[in-house]
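In what follows, a single structure is set out as structure tokens and then discussed.
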Amino acid sequence: MKTFAAYVIIACLSSTALAGSITENTSWNKEFSAEAVNGVFVLCKSSSKSCATNDLARASKEYLPASTFKIPNAIIGLETGVIKNEHQVFKWDGKPRAMKQWERDLTLRGAIQVSAVPVFQQIAREVGEVRMQKYLKKFSYGNQNISGGIDKFWLEGQLRISAVNQVEFLESLYLNKLSASKENQLIVKEALVTEAAPEYLVHSKTGFSGVGTESNPGVAWWVGWVEKETEVYFFAFNMDIDNESKLPLRKSIPTKIMESEGIIGG
């Protein structure tokens, strides 16, 4: 197993056990430079409670969570009874949707896997502002600001979260330490499995706020964790995006970094 290299700065960003200190690894910047991308990658190793990033300043800067918010939204839906259980089917009303893969009946896992925005907008509407606000405070999720509409505050409203806060939230979920039932946390964790390789298991979720412009770019996310043998690695990546053709980079850049660290891949 390779170790994180070229750590040059230590900064206290949080009081939590996982991200109490984070180190800057400038060697990762070559992956961003190669694609002419502005972004950040935070990678934390559970056993050593150590974290690294290519950009200390951006690691703590908050952005729209976009569809990464489906993770807490699903837990809140289960906790409030809006989602009955993991077997509940969300019926398609037959009306055209932005993506063809959303135009069908979906289970919770299916809705997460295809990132079905209409399903989670309906969940949020049924949860309502009061309960939504209560749970975001319980979860210490981002700036906890749900202004901008109950069914879009995470897409174009005022909710913001940093890459560091993302990994903190994911660690709490992994350890079943969120203020939610263990059963509901397990349901969502299972729904987040995106890769099951012989040597490792990836739980993850992407997010995309839209492309924006060159002067005011959107944000693209990939967050999650990797279980490998007895180790767990939590990660959060975000990048500025002004052209949809760059969207695959939200996964390819962090994948290359994790491959170079010996976490995933061959």
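Each residue, glycine too, has its Cβ placed from N, Cα and C.
Taken from Swiss-Prot, the feature active site, acyl-ester intermediate covers SER67, and the record attributes it to experimental evidence. In the three-state DSSP reading, SER67 (active site, acyl-ester intermediate) counts as helix. Of all the Cβ atoms in the protein chains shown, 21 others lie within 10 Å of the Cβ of SER67 (active site, acyl-ester intermediate).
DSSP classifies THR206 (beta-lactam binding site) as strand under the three-state reduction. What Swiss-Prot records for SER115, THR206, PHE208, ARG250 is beta-lactam binding site.
Long-range Cβ neighbours of LYS70 (mutagenesis position) (same chain, at least 6 residues apart, Cβ-Cβ under 8 Å): ALA111, ILE112, SER115, PHE120, LYS205. Experimental mutagenesis is annotated in Swiss-Prot for LYS70 to Ala, with the remark: Abolishes catalytic activity.
PHE153 (mutagenesis position) falls within neither a helix nor a strand when secondary structure is assigned with DSSP, and so counts as coil. Other Cβ atoms within 10 Å of the Cβ of PHE153 (mutagenesis position), summed over all protein chains shown, number 21. For the mutagenesis result PHE153 to Ser, the note given in Swiss-Prot is Increases resistance to ceftazidime about 30-fold in P.aeruginosa strains PA01 and PA14; when associated with D-157.
One mutagenesis experiment catalogued in Swiss-Prot, TRP154 to Ala, Phe, Gly or His, is accompanied by this note: Drastically reduces catalytic efficiency, between about 50- to 30,000-fold, with respect to different beta-lactams. Decreases thermal stability, despite unaltered overall structure. Reduces or abolishes carboxylation of K-70. Within its own chain, TRP154 (mutagenesis position) has LEU64, PRO65, ALA66, SER67, PHE69, ASN73 as residues 6 or more apart in sequence whose C-beta sits under 8 angstroms from its own.
As a published mutagenesis entry, GLY157 to Asp appears in Swiss-Prot alongside the note: Increases resistance to ceftazidime about 15-fold in P.aeruginosa strains PA01 and PA14. Increases resistance to ceftazidime about 30-fold in P.aeruginosa strains PA01 and PA14; when associated with S-153. With a 10 A radius on its CB, GLY157 (mutagenesis position) counts 16 other CB atoms from all the protein chains.
Shown in sequence order, ALA66, SER67, THR68, LYS205, GLY207, ALA220, TRP221, TRP222, LEU247 are the same-chain residues outside SER115, THR206, PHE208, ARG250 whose Cβ sits within 8 Å of the Cβ centre of the beta-lactam site. In space, PHE208 is the closest of the binding-site residues THR206, PHE208, ARG250 to GLY157 (mutagenesis position), judged by Cα positions.
In terms of C-alpha distance, the listed binding-site residues THR206, PHE208, ARG250 place PHE208 closest to PHE153 (mutagenesis position).
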